[in-house]
Amino acid sequence: MKTFVLVSCLLVFTQIIYAVDIKELKIMNRILEKCIRTVPKGENDPINPLKNVNVLYCAFSKRGIFTPKGVNTKQYINYCEKTIINPADIKQCKKLISKCIKKVYDRPGPIIERSKNLLSCVLKKGVLELTVYGKKK
């Protein structure tokens, strides 16, 4: 019985560890560091640079999620799987991002403005807090 419990715990632990895409996180961390350094700081910017729409726009643009034609919807929604451990949170992330995409991209306006409005919507819905970036203390 003890062996069964131990093996079960190890399987769950392994699943949790490999649920996020470590390679992608390393790439994104490097990009975020560059964007945090290069994006001009405004007086109304949040203290946490990961909640700064301009920093996130910079990072996601470098990853090809935001393009001159708009958002790569599939890639953005799938990003939930790369940065979230809990399956319920992944589902919630995808749902919230989909709602924000529909809300923002159904309105007219310049692509960059709509992309930044999308990030603003996603931040307000609490998607960052679902990711490993929101879990960091």
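The backbone N, Cα and C atoms fix where each Cβ goes, glycine too.
Original residues fill every noted site, and no substitution is shown.
Looking at Swiss-Prot, you'll find the natural variant MET28 to Val noted as follows: In Sol g 4.02. In the three-state DSSP scheme, MET28 (variant position) is classed as helix. Cβ neighbour count for MET28 (variant position): 20 (other Cβ atoms within 10 Å of its Cβ, all protein chains included).
Record note (Swiss-Prot) on the natural variant GLU33 to Lys: In Sol g 4.02. DSSP classifies GLU33 (variant position) as helix under the three-state reduction.
According to Swiss-Prot, the naturally occurring change LEU123 to Arg is described as follows: In Sol g 4.02. Long-range neighbours of LEU123 (variant position) (same chain, six or more residues apart, CB within less than 8 Å of its CB): LYS51, VAL53, LEU56. A helical conformation is recorded for LEU123 (variant position) in the three-state DSSP classification.
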